[in-house]
Structure formats: structure tokens, C-alpha cells
Amino acid sequence: MMPPWLLARTLIMALFFSCLTPGSLNPCIEVVPNITYQCMDQKLSKVPDDIPSSTKNIDLSFNPLKILKSYSFSNFSELQWLDLSRCEIETIEDKAWHGLHHLSNLILTGNPIQSFSPGSFSGLTSLENLVAVETKLASLESFPIGQLITLKKLNVAHNFIHSCKLPAYFSNLTNLVHVDLSYNYIQTITVNDLQFLRENPQVNLSLDMSLNPIDFIQDQAFQGIKLHELTLRGNFNSSNIMKTCLQNLAGLHVHRLILGEFKDERNLEIFEPSIMEGLCDVTIDEFRLTYTNDFSDDIVKFHCLANVSAMSLAGVSIKYLEDVPKHFKWQSLSIIRCQLKQFPTLDLPFLKSLTLTMNKGSISFKKVALPSLSYLDLSRNALSFSGCCSYSDLGTNSLRHLDLSFNGAIIMSANFMGLEELQHLDFQHSTLKRVTEFSAFLSLEKLLYLDISYTNTKIDFDGIFLGLTSLNTLKMAGNSFKDNTLSNVFANTTNLTFLDLSKCQLEQISWGVFDTLHRLQLLNMSHNNLLFLDSSHYNQLYSLSTLDCSFNRIETSKGILQHFPKSLAFFNLTNNSVACICEHQKFLQWVKEQKQFLVNVEQMTCATPVEMNTSLVLDFNNSTCYMYKTIISVSVVSVIVVSTVAFLIYHFYFHLILIAGCKKYSRGESIYDAFVIYSSQNEDWVRNELVKNLEEGVPRFHLCLHYRDFIPGVAIAANIIQEGFHKSRKVIVVVSRHFIQSRWCIFEYEIAQTWQFLSSRSGIIFIVLEKVEKSLLRQQVELYRLLSRNTYLEWEDNPLGRHIFWRRLKNALLDGKASNPEQTAEEEQETATWT
């Protein structure tokens, strides 16, 4: 019987191995389940057995497979793409590809294959692309691919092939369209080498012979041969050899001929114009010249290419292109990465397409005369335009495509008059000037595509897009709007399906901006400064499927979120400043409920409060809000009650003291004739004028002044009430600008009103010391009303005015004053003496 400990170990091991799935030991990476597997550089010596039979794509590159044995891939009947690059394969046995009836792409790059058997490629009945670069292949004759009747592209570059002779089995490859023989050791091309092409004129083959050290092409080697494309780049060591070889291309009919060199590999120091004379006997539809040094500016020497339909110059050191003969029948001209010092002067009646891009150096646009031009690409040149754009600039009214992107300053001076056929217009990353001063696009009713992204445009004119009734794509990212508010500029573009407003510094959206865009499908509002998500802006977008509001500062929603269009399928709200607080509970709950169309909702994080920073929005717990609401409600009610009681006590405290004082002093005599309320700014006038004339004059009055009569150690408010109001018959209010602006003076005045009401007598005398603006006076409504309805004294600093002022003031103070015989006699005596 098995010992217990041994039985336990056995069961544990059995359980462990039973949990392992077949794929758990597979070193390959599952890119697409059951479809694509990445097994690169896993030190595999054979094809893994546990890859699913349904696999269509396998990358086995950089594994030491050494030998491909028969039936190596028989388990992968659905395989379509196979990469065996640099697997050290030396031998391919017969039937190695057995069962791969659907394989269309096979890559054997970098394998030192020593020899091929006749059946090395048997079974590949659907192969279309075969790459055998760096496989030590010595000739096409020894390459057994005659049975690959579906083959379209053959790449045998960078091998040891010395002859370009196309074997007889090529007649079986009726679908072959491209053969790459570049970077081999082919030095000569003879008549017999291309006999297959001569006997099969129906073959439309592209042949790449670049980087072969060709020094001789036999006369009539290409006579009667038809090719789709012939590439001869970096083949010739001297101009004379190149000229002779090109002359021996006579009789060739080629759709596209590519000559020249490579950017980093130059054999010819000087490209002499006479070289091109060798092409006069070659029928060429399209010609391309690449990376040549010291190229002649005399384009007339291209007379052998006068009848080509397309001319292309790429990386050519040409500095001027002018005086191109009008009889040249070029329909397409491309000038890419050249070194032009000025814009080409062109007058070509047949030219339909002009591409001038990535020129090395800044140039200014010049007017051209191209009546047939329909396509114009002038992008990435640092071009400057002093005026754009109209028929007079281009000399054509057939233009449909205009690309002026990635240039310098473009001054808009016309509204495309004569260019009404335009359908595509691109200004991105150029600086547009004056584009908002008028309706620059008014004539472009047929325009379908407009890109003004990153053009330093500040949109402050709602009519900027007037006339664009057919526009379906509008890109305007990286610009700005007046007051950072998206204004109603889309009223006329009712056919828009794509609108990009990203990085426009937008903070607000005007009401009804999108209401006419019923066909809009994609709206990009990302990378702006929007604070709220307002669904009412989008409820008229009946066709909207994608809305991107990511990278804004959105904290919460505004309004009812159910207003989003039913067609909306993708909505991106990531990277916003979402506030995960109970105040925004409805918005947070809505986010949780809309997982089906919110993009990357599981990555949405909270920005505030601080304790929830970087927390996931989906983790916000709504239940805590109910508890908080109860606590907050009780707290708020308590605070309101306490605050109300405190406010009432504070507000009426002094009035209560005043009432109590009135009862206390109601039967006693007043000590003072008047209590003076004034601003400290007017104290000089009170001391030098008021006190001097009333207390030292005739009759004498006794005034209550705070700086003299208030009791030290007692609160100011208590002194005002007890010493000022309760012991005075009247109150003198000295009104001035500073008085109205002083909160303390206004407080004293309000207490005086209460005192007057409680004493049931007219005891307040107003003195307007200086002219006070009505606007300032209206700030104190009650004071303004009293001054409007009651008589007051105005101080006038002149003899007559002073005399009247003091007489009226003394009469007002005498009103209600009890008579004192001794004081009256004394005053009469002083009066007589004074008289």
C-alpha cells in the first residue's frame, strides 16, 4: 500500500499538471486569439505543436530551426502569413509546406539555404508574395518556383545573382507583376536575358535592378519589351557608362522609368544633362529622377522627355525651374525635397497636377499660368503668400485640390473667385491672416474638405464659413475664439459629417451652435477648457456617433443628460477634472449607467476632493451621500436658527438699549442742547465753526461732542446712546461726502432715527456741509429720502451765507428749549454790549 505522504504528493502533482492548459507551456505570444501568434526569438528548434490549427499568422523569425522537415506545417491548414526570417535554415525538404493551401505570404529573409530540391516549394498553391532576401541565391535558374502559378511578387534582393536572365519557367508565372533583383552582382544585360519578356508581351512586369554594378547593356537588349516599371538607381559608376546604357534601352516601352541614386549612396559626382539624350528612343509614360548631384537648371535639355505624361524630381539638386517649353505635354509635375531658390515659372497648358513639397529653403509664391490644373500641392515649403487666392494667381478655373499646409504667412485677399470648382482645401499649420475680416470662402459652394488647423486664427466673425453649403469635413483644431466662447459659425455648413474643434481654448459653447448640423457624425471637442457637460448643446445632432470631450476641465454635468442623441456610440470623457462629491451625485450615477458608450470609462478618475484624487469614478459610493445629506440638513437648520437669533439680537441690540434709555430718562431734563454726529474728516469745521459760534456765541448752547463729553472706559455705542441721545434735546447731523462713506456715521444716524421715532418729536437737524453727488447720496436710501422731503441747512462760506446759516440754526435749536431768566438776562446784557 502507498504511504500517505507519497499519495498526497502524487495527488498534488497530478492536480498541478491537470490545471495546465495546452497553451500554458507555449512560449509564443497570442496577439489575436486563435488567429495571430508571435514566436520571435524564442530559441525554438521546431514549430510548436500547441498553436491552434485555426491560426492564420505566425512569426517564427530568429529561431534556430536549421531544417524544415516534411509536413512541418501540416497542422496549420488555415495559415496565410508565415515569417521565417533568420532562422538559420539550411535545408528545405520536399513537402515541407504540405497542407498550406491558403498561405499567401512567405518570408525567408536571412537564411543560408545551401540548396533547393525541385519540390522545395511544392504545395503552396495560393502563394502571392515570396521574400528570399539574403538567402545566398546564386541564380534564378536554380530557384525552383515554377509551380507557384499564383505568385505576384518575388523579392530576391541582396543575393549572389550575376545574371538577370529570366528562366523559361517564368512563362508559368502568369500573375507575376513585380520582381526585385536589386543589390545583386549583375553587370551585363544581354538580349537573351530578357527573351521571356519579348515573347510574352502580355506580362505587365515591374523590374527593380537598383544597386547592381551594371557597366554594359547590349544593343537592342530591350527592343520590343514592354514593362510596367523599370528601376535603375545606383547602378552606374560614371556618366559615360550611364549614357551608353540608357541609349541601349532603345525600343523599350515602359509605363514608369525610375533613374538616379539613393540619398546616402551616390556614385555620380556630376549628373550631366547629356545623359538624358539616351532616352529619346524609349517610350515612357512616367519618369522619375531621384537624388542627383549638380543637376542642370536648363530644363530644355529634357527634350527627350517632352512627351511623358508625368515628371517627378525627388531630392534633385536643382535650383531653378523656369522656361519650361509650352509644348511639353507633361500632365503631372512633382518636385519633392529639391533645392529651389525661387518658385518655378510655369506656363504649361497640359499640366493637370503640380506637387511642390518639402523644398529646402524659403521661397515666395509667384503667379503661374496653368489652365488645365486641377491638383495643386504646395505643402511644407515655408512659402509666403502676399495674396490668396483667386484665378489670377493660378491661371486656372479647373482646380479641385489645393494644399497650402505647413507654410509661412498666407494673406487672404480674395474669396477664391474663379476657383469655384475646389473640393479640397488645406491650410493647416500655415499662418492665415485677414481670414476673419470677410467671408473668404463665399464662392466655394462645392468644397467638401477644409482644414484650417493651427493657423493662428482667432475667430471673431460669425460669417467666416458662409458659402460652404457642401462642406462635410471641417478641421479647425489649435485656433481660438473670441472670449473663448464657441460662437454660431456653423449655421451655413449643414452638410458637415466631421468637425474637429480640439485645442481651441474653449470655455463655453453658445446656445444653438450645433442645431443645424443634423448630419454630423464625429465631433472632437478634446483638449479645451470646458467646465460643464451640457447635453442640450448636442440634442439636435441626430447622426452623431462619436463625441470626444476628453482632456477638458469638466467637473460635472449641467442640465438633463438624457438629451444625448440615440445614435451616439462612442463618448470619450477621460482626463477631465471630475468632482466626486455628493453635490454631483446624479452625474456620477449617470457615468456608471452609460458604460456601453463611454470610452475607457474604467480609466476615468476623480480630480477632487483631494482625498479622492486619482480614485476611479466608478468606485464612488452613492450610499454615503444619503448619510451626509441627513447630517448636513440637521447642521444647516441648526446653524440657520442660531444665526437668525444672533442676528436679531445683534441688529436690535442698540435699539433695545435706546428704548430702555428713553424710559429711564423720559422724565428728566436734557443736559445738552444737541448731540453732534459728524465724520472725523470734518472735525476742524465742527471745532472752529460749529462749537465756536454755538457755545461761545449769543445765545449760548451746550453741545454734546464725543471727543469731549463721552465717558472714558465705556463702550462707544453705549456713550452714543446714553450720553448723546438720552441727554440731548436735538441731534445735529453734519452731512458730507466722508459722512456718507463712513459706516460708523451711518450707524449713528440710524440710531438717531430710532431716537426721533421714540421721542415723538422732530429732533434731527441736517447740515449739508458740502455738495454731495446724488449718485453717492442714493447709496443711503433713507437719508436721501429725508433730505428730499425735509428742510435742511446748507453751509455757505461767505458773509451773507454765514449770517443766514447761524441765524436759522440757532432758531432751530431754540425750538423747544426751556427758558431760564438768569441766563436770558445775561444773554441780553451780552447782546447789548456786543451791539
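Heads up, the Cβ atoms here are built off N, Cα and C, so glycines get one too.
Nope, none of those substitutions made it into this model, it's the original residues.
Summarised by DSSP class, the composition of the domain 'LRRCT' (576-627) is 26 helix, 9 strand, 17 coil. Taken from Swiss-Prot, the feature domain 'LRRCT' applies to 576-627, supported by sequence analysis.
Here Swiss-Prot flags 670-813 as domain 'TIR', drawing on sequence analysis. Helix, strand and coil content of the domain 'TIR' (670-813), in residues and according to DSSP, is 80 helix, 23 strand, 41 coil.
Every protein chain shown contributes to the tally, and the Cβ of Met209 (variant position) ends up with 21 other Cβ atoms within 10 Å. Secondary structure from DSSP puts Met209 (variant position) in coil. For the naturally occurring variant Met209 to Ile, Swiss-Prot gives the following note: In strain: A/J, BALB/cJ, P/J, SODL/EI, SEA/GNJ, NZW/LACJ and VM/DK.
Around Ala477 (variant position), the same-chain residues six or more apart in sequence whose CB sits under 8 Å from its CB are Ser453, Tyr454, Asp500, Leu501, Ser502, Lys503, Cys504, Asn524, listed in sequence order. In Swiss-Prot, the entry for natural variant Ala477 to Ser states: In strain: P/J. The structure shown retains the original residue.
For Val637 (variant position), no same-chain residue lying six or more positions away in sequence has a CB closer than 8 A to its CB. Among the natural variants in Swiss-Prot is Val637 to Ile, noted as: In strain: P/J.
Per Swiss-Prot, natural variant Arg761 to His is noted as: In strain: A/J, BALB/cJ, SODL/EI, SEA/GNJ, NZW/LACJ and VM/DK.
Under the three-state DSSP scheme, Val637 (variant position) falls in the helix class. According to its DSSP assignment, Ala477 (variant position) is coil.
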